[in-house]
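Some notes on the structure that comes next.
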Amino acid sequence: MGAEFLVGRSGSGKTKLIINSIQDELRRAPFGKPIIFLVPDQMTFLMEYELAKTPDMGGMIRAQVFSFSRLAWRVLQHTGGMSRPFLTSTGVQMLLRKLIEEHKQEFKVYQKASDKSGFTAQVERMLTEFKRYCLEPEDIRRMAESGTASEYRGERVLSEKLHDLSILYQQMEKSLADQYLHSEDYLTLLAEHIPLAEDIKGAHIYVDGFYQFTPQEFRVLEQLMVHAEHITFSLTADKPSYEREPHELELFRMTGKTYYRLHQKAKELNLDITYKELSGTERHTKTPELAHLEAQYEARPAIPYAEKQEALTVMQAANRRAELEGIAREIHALVREKGYRYKDVAILARQPEDYKDMVKEVFADYEIPYFIDGKASMLNHPLIEFIRSSLDVLKGNWRYEAVFRCVKTELLFPLNEPKAKVREQVDQLENYCIAYGIKGDRWTKGDRFQYRRFVSLDDDFAQTDQEIEMENMLNDTRDWIVPPLFQLQKRMKKAKTVQEKAEALYRYLEETDVPLKLDQERQRAEDDGRIIEAQQHQQAWDAVIQLLEEFVEMMGDDEISLDLFQQMIEAGAESLTFSLIPPALDQVFVGNMDLSRMYGTSCTFVLGANDGVLPARPDENGVLSDDDREWLKTIGVELSSGGRERLLDEHFLIYMAFSSPSDRLYVSYPIADAEGKTLLPSMIVKRLEELFPHHKERLLTNEPEQVSDEEQLMYVVNKSVAQSFTASQLRLWTREYDISDVWWSTYNVLMSEQDRLQSKKLFSSLFFRNEVKQLERSVSRQLYGERIQGSVSRMETFNACPFSHFASHGLHLKERQFFKLEAPDIGQLFHSSLKLISDRLREQKLDWRDLTKEQCELFSYDAVERLAPKLQKEILLSSNRHYYVKEKLQKIVTRVSGILSEHAKASGFVPIGLELGFGGKGPLPPLTFQLKNGCTMELVGRIDRVDKAESSKGLLLRIVDYKSSDKGLDLAEVYYGLALQMLTYLDLSITHSADWLGMRATPAGVLYFHIHDPMIQSNLPLGLDEIEQEIFKKFKMKGLLLGDQEVVRLMDTTLQEGRSNIINAGLKKDGSLRSDSAAVGEKEFDLLTKHVRRTFQEAGEQITDGRVSIEPYKMKNKTPCTYCAFKSVCQFDESLEENEYRPLKAEKDKTILEWIKKEADGNEHS
């Protein structure tokens, strides 16, 4: 029995020596005793490939490459150690989730933390660490109870942590005893079964690529030393460490410590020990500067490198994106100009998660094949999401979010249906469910989904053919979504045990054809060359089956709730990872500086060399803190390295990365993150400057104009990248900056290609201005027709912003509807409630002034009850919260009807029209305009309320409009066409009064009635009558009145002098109007109505002529963009030269009337 220790610095040729030795052995005796090459998991593929490509051998039987886990499987298969099933990390996490729920009341520290996401995984990692370091549950319990830990900082926190962990550890071992094996037990079993393994006896074993070993692994190595014929240990170190452990500040502390322990064990076993120390740097024979870096990295003081050097490049970038794109360009240059293959290039990062997603995006753009080393989570795979969301549907009472998470995995889609069509149907159904608030038994009960595009609270319309077609499609889509999930729900309710629930879930997957659908996706991915994706589909299905099998194996007969079942499935799913091998040989390797292993790398890029990243700051996200670990170490408990030791080992990891390439090393760092926050360079960059004082940093930039013309050529990598950078350079040229001739040449090449449509579209965007051209008359006619029928509010929308009108009425764009009660819905309810009360009064031959308080309450209650089922898809009946809202609305309607009754008692005006229609089937004709361009425009709508009164002037009419917001009539808004409704309604009523009422009427005014439930604030105590009086004042109507005292007295018969409590007017002692009254003369009313008509005429002509410009107004701080639904469509941006608000000047009513009079005079003379 013998042991050889092979020692040398990085690049000295240790691995190559081992491979040569194995190859020589294979040539000498192809069928001799076994040769075992033991390496880390990440290195097995590389070493197998290196041995397999030996030119003069057609294959190998004698030599095999193993990791510890693969060696364990091999030995245990041959020696009978596989009698009990192994539980993977996934199975252990599911078991732990169950144990946590069962024992959380016994915890001292982790009662609350145990419910948090990720806790199960942290505990599993901790218990795995205990196993790796050969600590039994009893050891942990003893430490918790001994009081030793409690001395730590005078607190019992560590003791209580160990108490909680010992409970879970003990219960886990109890659950596994004699039935299953923890995934970490394989090494313990391996050590026990090596004496029985014939393959080990007489074997030659080579151990390479490791920096350190766990106690479990040391036990295995001890048995290998005892039973193998010869074992060779290869370790990266500057000298043998057989007399003492190295000092903790030495660069090779980690490997030196490992060397010492292995050497001591070999001595204990009386092995024949030989030593081989490799000096020199075989890897860097052609690159003396890299040899200098390897030799001097840890030297203090450093010896500067005086010669010319090209093998090292330090690069600074503005951000990570610029850094990665610069590296992609450099890789292209290495492959294109220097003759390298992609497989010769490696990219290493200390925090690869900062770059992972960006690597995929950038390398796809630059057409660089790559392989990202490491295991990716399966959580985002459609199958895992399908299972999780399906269980969420059952647990969450069929919330639409969970249902559509499930459906959008596309694993529920009908087999062999066109996916594009099904996706469209699913989107339509999702919009419907969001708008109608579909959840719970509304999915599963037999009632069909009812679809109505337009719903009125006042009228019932028959369904249109389009609505019927949509309704049928929605129900057909629902009919293939619900049955499988509903069947799963029924089976889960019936299932009691874990096995029954697992069977229900598996049957659900089978019945929805998930295996077949995944196989189709796998085949599609293979056909398209997406090899990794194809592997992932197969691995995901295998992982789910294994998860369910382990679940049933562990606790198949246990009765658990659906909630706990889901938690355990979630815990298991969170631990599932893809394990992939490189799908091709010629790829750039992207790895982790800590875990990845490389061999034969020519060029290495080290990314993200920033302060706090390289060397990395240790994190303390584990169950035990660094202080906990340090304390346990002082009492002889060995665990994995704490933060302090990990920080000491960082320089070794950096050294290994820097010495990994044979030809070129690139070190880069960004100076800002994605949010623009400053990032500082690492101390390593400073160290490189000391070692190479003549070296100049390069700048990696995505702005070619910052580098020379020759360097700008590097940006022309391929067509898509060239298009992007050419566009950015031409954009500078449009701003009158000089650009290199490189880009004009590139532009000419791109535009001369046969396939130049994409380039043409891209470059045309350089001259884009966020403007909309006026529609051609023919297009306008196709959109609107020769005869426009619209509403007053539509004209107001046009005057506010022509593009908003075009989006809503030309393109018919609509916002997604949500199942929630909004202000327009409440306003609609108030209007319709007051109409119903008015209709009931008319039926009972009552007047508003006759209403009692009890009648107000009864009528209001009945009105809201009748309307609630029609309002916003029955939202007021959908929940207890909305029932409460309904009661509040009933109280408001009661309050309002009481105020209207009081107003009626104090008024000479009486209602003669409620919800009075004009146009269509209404009693009044539409407001019609013959436009100059030959089109006709009709305005139709409804007037909330028209009141009449008899006076010495004859018949008076006024308009009352119900508003759920406090509003008055702003004549500036009237002038600019933003508030046209009230004067239009008055105009129509007056114009057609002779035909409608039998006599010509005079305008009395327009008033807004604010529907609300006011709160009264007072510094003094008030009696009930005083409170009612204050509330009454809050309902004062605002608007514009005819400036006549008789009219004012008719509107408020209680008014003698002073301000009215009913209208915004008042009388002086002599009976004349107060100056603060909102009143004008009859002539001014005539001017205003004529101005409104002119405004309609102009708007109609502009609409039909095709005006669609992006021109929102701005008056004071008010702009229609604030609540516009189409901001994302027009993309109005005030910072753009062509986008400016249309300024409207706010003036007093007197000034506005003067403007209108001047315009009217001008029109008369023209």
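The backbone N, Cα and C atoms fix where each Cβ goes, glycine too.
Quick caveat, the model's predicted, so the values are computed rather than measured.
In the three-state DSSP scheme, Arg283 (ATP binding site) falls into the helix class. Spatially close to Arg283 (ATP binding site) yet at least six residues away along the chain are Ser10, Gly11, Ser12, Gly13, Leu290, Ser659, Ser662, judged by Cβ distances under 8 angstroms. Summarising the annotation, Swiss-Prot assigns ATP binding site to Ser10, Gly11, Lys14, Thr15, Lys16, Thr236, Arg283.
Taken from Swiss-Prot, the feature [4Fe-4S] cluster binding site covers Cys801, Cys1121, Cys1124, Cys1130, and the record attributes it to experimental evidence. When other Cβ atoms within 10 Å of the Cβ of Cys1124 ([4Fe-4S] cluster binding site) are tallied across all protein chains shown, the result is 20.
Per Swiss-Prot, the feature domain 'UvrD-like helicase ATP-binding' maps to 1-278.
Marked as domain 'UvrD-like helicase C-terminal' by Swiss-Prot on the basis of sequence analysis: 281-586. On the 0 to 100 pLDDT scale, the model's mean across the domain 'UvrD-like helicase C-terminal' (281-586) is 90.
The Cβ of Lys14 (mutagenesis position) lies under 8 Å from the Cβ of Leu6, Val7, Gly8, Asp208, Ser234, Thr236, Leu278, each of these being in the same chain and 6 or more residues away along the sequence. For the mutagenesis of Lys14 to Ala, Swiss-Prot gives this note: No change in AddAB ATPase activity, KM and kcat for ATP hydrolysis are unchanged, helicase rate and processivity are unchanged, enzyme-Chi-DNA complex is 3-fold less stable. The structure shown keeps the original residue.
Residues within less than 8 Å, Cβ to Cβ, of Thr44 (mutagenesis position) and separated from it by at least 6 positions along the same chain comprise Val65, Phe66, Ser67, Arg70. Quoted from Swiss-Prot, the note on the mutagenesis of Thr44 to Ala is: No longer recognizes the Chi sequence nor generates the Chi fragment.
In the three-state DSSP scheme, Phe68 (mutagenesis position) is classed as helix. Under its mutagenesis annotations, Swiss-Prot gives Phe68 to Ala the following note: Reduced recognition of the Chi sequence, reduced generation of the Chi fragment.
What Swiss-Prot says about the mutagenesis result for Trp73 to Ala is this: Reduced recognition of the Chi sequence, reduced generation of the Chi fragment. Sequence-distant contacts of Trp73 (mutagenesis position), defined as residues of its own chain at least six apart whose C-beta falls under 8 angstroms from its C-beta, comprise Tyr186.
Remark: Phe213 (mutagenesis position) has Leu221, Thr258, Arg261 as non-local neighbours, by Cβ distance under 8 Å and separation of at least 6 in sequence. A mutagenesis experiment is reported in Swiss-Prot for this position, Phe213 to Ala, and the note states: Wild-type Chi fragment generation.
Cβ neighbour count for Cys801 (mutagenesis position) (all protein chains, 10 Å cutoff from its Cβ): 25. Taken residue by residue with DSSP, Cys801 (mutagenesis position) is part of neither helix nor strand, so it is coil. Quoted from Swiss-Prot, the note on the mutagenesis of Cys801 to Ala is: Loss of iron-sulfur group binding, loss of DNA-binding.
Taking the Cβ of Cys1121 (mutagenesis position) as reference, residues of its chain lying under 8 Å away and at least six apart in sequence are, in sequence order, Cys801, Pro1112, Lys1127, Phe1132. Under mutagenesis, Swiss-Prot gives Cys1121 to Ala with this note: Loss of iron-sulfur group binding, loss of DNA-binding.
Nearest Cα neighbour of Phe68 (mutagenesis position) among the listed binding-site residues (Thr15, Lys16, Cys1124, Cys1130): Thr15. One way to see the shell of the [4Fe-4S] cluster site is to take the Cβ centroid of Cys801, Cys1121, Cys1124, Cys1130; the remaining same-chain residues with a Cβ within 8 Å of it are Phe803, Ser804, Ile1110, Pro1112, Thr1119, Pro1120, Phe1126, Lys1127, Phe1132. Phe68 (mutagenesis position) has a Cβ environment of 20 other Cβ atoms inside 10 Å.
The two recorded residues, Cys1124 ([4Fe-4S] cluster binding site) and Thr15 (ATP binding site), have Cα atoms 68 Å apart.
Shown in sequence order, Gly8, Arg9, Ser12, Gly13, Leu278, Glu282 are the same-chain residues outside Ser10, Gly11, Lys14, Thr15, Lys16, Thr236, Arg283 whose Cβ sits within 8 Å of the Cβ centre of the ATP site. For the pair Lys16 (ATP binding site) and Cys1130 ([4Fe-4S] cluster binding site), the C-alpha distance works out to 64 angstrom.
Mapped onto three states, the DSSP output places Gly11 (ATP binding site) in coil. The Cβ neighbour count for Gly11 (ATP binding site), using a 10 Å radius over every protein chain in view, is 25. Under DSSP, Cys1124 ([4Fe-4S] cluster binding site) is assigned to coil, being neither helix nor strand in the three-state scheme.
Looking at Cys1130 ([4Fe-4S] cluster binding site) and Thr15 (ATP binding site), their Cα atoms lie 63 Å from each other.
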